[in-house]
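To start, the structure itself, in structure tokens.
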Amino acid sequence: KVYERCELAAAMKRLGLDNYRGYSLGNWVCAANYESSFNTQATNRNTDGSTDYGILEINSRWWCDNGKTPRAKNACGIPCSVLLRSDITEAVKCAKRIVSDGDGMNAWVAWRNRCKGTDVSRWIRGCRL
């Protein structure tokens, strides 16, 4: 599923991401834009053999199990396939686990490079939330 910007903002808010660990909703919508273009089916192979999955491009080396990444940790305790569902509940649950890990949203390279330190409120502007 490819979410509309405001539709995604509303879903993320409903699932408790607004100000989760101090990150406003705009940060999450911005990250999703640059990670997946709001597409839950997005996948991306990395040079280390791991794959990133879903709307927030969550990585199989650390966070989910795809059955083929060597030495995978699966810290979210989920198969990576659930991160590709239209329903983003599991992706958000895992994202909360990731952002609580000490490095915050810096875990997402796209957030670090494109969202951090910018006016992320523009990502939710005009949305009825």
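In case you wondered, yes, glycine gets a Cβ from its N, Cα and C as well.
Although substitutions are noted, the structure shown does not include any of them.
The domain 'C-type lysozyme' annotation in Swiss-Prot covers 1-129 and rests on sequence analysis. The feature active site is assigned by Swiss-Prot to Glu35, Asp52, with sequence analysis given as support. The note that Swiss-Prot attaches to the natural variant Ser37 to Gly is: In 30% of the molecules.
Looking at the domain 'C-type lysozyme' (1-129) alone, the prediction's average pLDDT is 98. Recorded residues Ser37 (variant position) and Asp52 (active site) have their alpha carbons 14 Å apart, per Cα-Cα distance.
Fewest Cβ neighbours within 10 Å among the recorded positions Glu35, Ser37: this applies to Ser37. Taking the Cβ of Asp52 (active site) as reference, residues of its chain lying under 8 Å away and at least six apart in sequence are, in sequence order, Glu35, Ala42, Thr43, Asn44, Asn46, Ile58, Asn59, Ser60. Across the domain 'C-type lysozyme' (1-129), the DSSP tally of helix, strand and coil residues reads 53 helix, 14 strand, 62 coil.
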